[in-house]
Amino acid sequence: MRQWTAIHLAKLARKASRAVGKRGTDLPGQIARKVDTDVLRKLAEQVDDIVFISGTNGKTTTSNLIGHTLKANNIQIIHNNEGANMAAGITSAFIMQSTPKTKIAVIEIDEGSIPRVLKEVTPSMMVFTNFFRDQMDRFGEIDIMVNNIAETISNKGIKLLLNADDPFVSRLKIASDTIVYYGMKAHAHEFEQSTMNESRYCPNCGRLLQYDYIHYNQIGHYHCQCGFKREQAKYEISSFDVAPFLYLNINDEKYDMKIAGDFNAYNALAAYTVLRELGLNEQTIKNGFETYTSDNGRMQYFKKERKEAMINLAKNPAGMNASLSVGEQLEGEKVYVISLNDNAADGRDTSWIYDADFEKLSKQQIEAIIVTGTRAEELQLRLKLAEVEVPIIVERDIYKATAKTMDYKGFTVAIPNYTSLAPMLEQLNRSFEGGQS
């Protein structure tokens with residue numbers, strides 16, 4: 001009776017929330033969990049395969065690629081594709097999408113929510129994308145966060161799908177007896193080298209890791225005297241192109257995709273790894289990968305007549321560097337709109353922008369840079385310190401700042417952080433209404 005009440009109140013809350021113009025992604029779960037504290041556990045027990053997707057960057061793209069591919073092949077799933085990746089949002093997804101025929105759940109999960117959610121749900125497999133410095137006032141340093149995750153997932157019989165090229169992710173191999181690695185061959189692609197480096201010390205002995213090849217940051221082929229090393233990948237990218245959309249060679253199969261950004265190659269590979277481990281073949285995966293387009297502010301493309309735009313979320317140095325690199329790959333003039341908020345969901349500490357490589361903007365052909373958000377002035381200062389010699393315009397209103405990019409002929413590169421994403425994306429949708437996206 002308690003479960004029935006929780007589910008029905010949650011569904012009513014969803015309808016009410018949407019009726020007043022809100023998304024209703026977290027509220028139903030919050031209400032249900034108050035009525036029945038075991039509601040998520042009970043619903044999860046009805047599903048055969050539960051896949052958790054986590055990591056600092058790329059969770060949403062990886063999750064959506066998996067979800068889209070399964071749906072494209074007529075496989076019914078539970079999927080929190082609206083981005084609510086904490087306990088309440090995950091509960092909402094199970095409540096709204098559970099049916100007797102649904103036997104697979106694809107769940108993006110916030111790194112900080114793993115200990116809480118795993119008290120209620122044990123996934124059959126977890127895939128980790130990467131670990132970079134993100135919101136340190138929320139999660140603490142990377143070493144602490146990774147150790148906490150390893151402790152939480154140990155001895156639960158979870159199959160771990162790990163990025164072999166990231167030593168932080170590879171450390172999680174101590175938490176399971178069943179490990180599948182994915183990675184990228186040396187020289188598969190020449191990533192731009194960043195001035196930002198994460199710790200490259202061995203998690204076993206503390207010595208400096210030796211790198212045979214570096215893709216970017218700490219991502220690459222590494223080894224240590226103590227025996228810790230980059231493991232052989234079962235699923236591997238041998239080469240890929242991006243101009244700006246991805247053309248991947250994974251295990252000798254070609255994938256012509258509609259997502260941009262070289263960093264997304266790892267996200268596509270993570271999704272591929274999950275899908276293969278779920279039993280899908282290459283052709284089935286190709287059906288999904290080659291029809292996937294982003295509509296959630298992750299490398300989302302817009303075009304109306306001669307005006308073009310691209311938006312990509314950036315909430316840490318690695319994400320910002322990736323977004324700035326996309327601008328470098330675009331020919332001709334650009335106009336940037338960059339937003340920095342410091343709301344609770346963003347993390348109050350915005351000092352991470354000083355670790356991002358804004359200096360690379362000086363090499364691009366830029367008409368103007370519009371900075372916006374609650375910390376617009378701090379962005380302005382950071383760009384001045386980077387000696388970016390282009391007009392820098394401060395407009396704290398995100399809607400107005402985004403709309404202003406339409407006054408310029410160049411390609412709009414829009415880079416919001418977490419709570420900036422919704423208003424910036426909304427304005428781009430308005431500005432490009434009737435065009436291509």
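Cβ atoms here come from the backbone N, Cα and C positions, even for glycine.
Swiss-Prot lists Asp349 with the feature active site, giving sequence analysis as the kind of evidence. Around the Cβ of Asp349 (mutagenesis position), 11 further Cβ atoms fall within 10 Å across all displayed protein chains. Asp349 (mutagenesis position) falls within neither a helix nor a strand when secondary structure is assigned with DSSP, and so counts as coil.
According to Swiss-Prot, the Zn(2+) binding site annotation covers Cys202, Cys205, Cys224, Cys226. According to DSSP, Cys226 (Zn(2+) binding site) sits in a coil region rather than a helix or strand.
Quoted from Swiss-Prot, the note attached to the mutagenesis of Asp349 to Asn states: Severe decrease in amidation of lipid II.
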> Using the Cβ centroid of Cys202, Cys205, Cys224, Cys226 as the reference point for the Zn(2+) site, which residues of the same chain not in that list have Cβ within 8 Å?
Replying inline: Pro203, Asn204, Gly206, Arg207, Leu209, Gln225, Gly227, Phe228
>> So if I measure Cβ to Cβ from Cys202 (Zn(2+) binding site) and keep only same-chain residues at least 6 apart in sequence, which ones fall under 8 Å?
In response: Pro167, Leu208, Leu209, Cys224, Cys226, Phe228
>> Return only the integer: C-alpha distance in Å from Cys205 (Zn(2+) binding site) to Asp349 (mutagenesis position).
In response: 31
> Looking at the binding-site residues Cys205, Cys224, Cys226, which sits with the largest number of other Cβ atoms within 10 Å of its Cβ?
Replying inline: Cys224
